[in-house]
Amino acid sequence: MAEFVRAQIFGTTFEITSRYSDLQPVGMGAFGLVCSARDQLTNQNVAVKKIMKPFSTPVLAKRTYRELKLLKHLRHENVISLSDIFISPLEDIYFVTELLGTDLHRLLTSRPLEKQFIQYFLYQIMRGLKYVHSAGVVHRDLKPSNILVNENCDLKICDFGLARIQDPQMTGYVSTRYYRAPEIMLTWQKYDVEVDIWSAGCIFAEMLEGKPLFPGKDHVNQFSIITELLGTPPDDVINTIASENTLRFVKSLPKRERQPLRNKFKNADDSAIDLLERMLVFDPKKRVTATQALAHEYLQPYHDPTDEPVADEKFDWSFNDADLPVDTWKIMMYSEILDYHNVEGAPNMEEQFPPQ
């Protein structure tokens, strides 16, 4: 049976198997603490994410289950992948993934990016999104800090905790404001994979300009800034707004014309401007898809249709409408972890489920 080692990180107890050493804090998220560690089995550096009290409420248990299922299902070079998972004696859950040295947010705040890096990063984002969207998954929270990069400029999309099924009736409050698609802000009713394309467009613009494109102070200000550049939304988009208050607000705004993006991005290539124009479109159905973006002239230096795979099968979202007690989520989670280790060839199941 595995030996568990305890360490205090930022006042939090990290309780991990002795396979991992040299714990160093990397970052704190809303639902967990991430540390770097050395995997003594593979001699690689890894990221270890502790999910705090995953079984404290049904909502948190379901969220953790969803993240685990997504990490297990999504297998692609531009998407973060799971290398281990275990439950500690204290019943915290630990996800172990590859460790990349930095993220796009840190890169963008440290120095301007050269053209070839912008191209290569955008290509990898779109390559990852093509795969994720083909699996029937919408990321919903794409932003520079969720895009990890290593010293070879390999890029991986991470943090699928908010990800949801492709569903025309999707609802709710997601995504950091600057990168949030207008249909999320406006309708609060239905959106699809196109929200990720908008977010990627905002990230693309930030790489070109070195600062956020739409830095809104709140929802109202955010939408106002968007219309200053992209003009007033067309009537057919306005007519999809379900909330009367939102509709009143949008109709109260002064009519604005779309500004040429060339005026804003004076140093960018024409092909970069053209692709950005196709990503930042109010009407989601007229936005370029990830597959179309990969074939665009701007990404031509990297585009290879034979090496831009789609998912083998759609992600199974059947659990997502379930309203279950914590104990049921716990049993389902244990089952998923056992399945993961059986498939991956775990040496010993007792290591994953120590006696309580």
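Any Cβ shown, glycine's included, is placed from N, Cα and C.
No substitution from the list is modelled in this structure, which keeps its original residues.
The active site, proton acceptor annotation in Swiss-Prot covers Asp141. A simple way to gauge crowding: the CB of Asp141 (active site, proton acceptor) has 20 other CB atoms within 10 angstroms, across all the protein chains here. In three-state terms derived from DSSP, Asp141 (active site, proton acceptor) belongs to neither a helical nor a strand segment and is classed as coil.
Under the heading ATP binding site, Swiss-Prot lists Val26, Gly27, Met28, Gly29, Ala30, Phe31, Gly32, Leu33, Val34, Lys49. In sequence order, Lys49, Lys50, Ile51, Met52 make up the list of same-chain residues 6 or more apart from Gly32 (ATP binding site) whose Cβ falls under 8 Å from its Cβ. Secondary structure at Gly32 (ATP binding site), as computed by DSSP, is strand.
According to Swiss-Prot, the domain 'Protein kinase' annotation covers 20-299, on the basis of sequence analysis.
Swiss-Prot lists Phe315 to Ser among its mutagenesis entries, and the accompanying note reads: Activates HOG1 in a constitutive manner. DSSP assigns Phe315 (mutagenesis position) to coil in the three-state reduction, outside any helix or strand.
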Based on Cβ atoms within 10 Å, give me the single least packed residue among the binding-site residues Val26, Met28, Val34.
Met28
How many whole Å apart are the CA atoms of Val34 (ATP binding site) and Asp141 (active site, proton acceptor)?
18
Averaging the pLDDT values of the domain 'Protein kinase' (20-299) gives 89
In whole Å, note down how far the CA of Asp141 (active site, proton acceptor) lies from the CA of Met28 (ATP binding site).
17
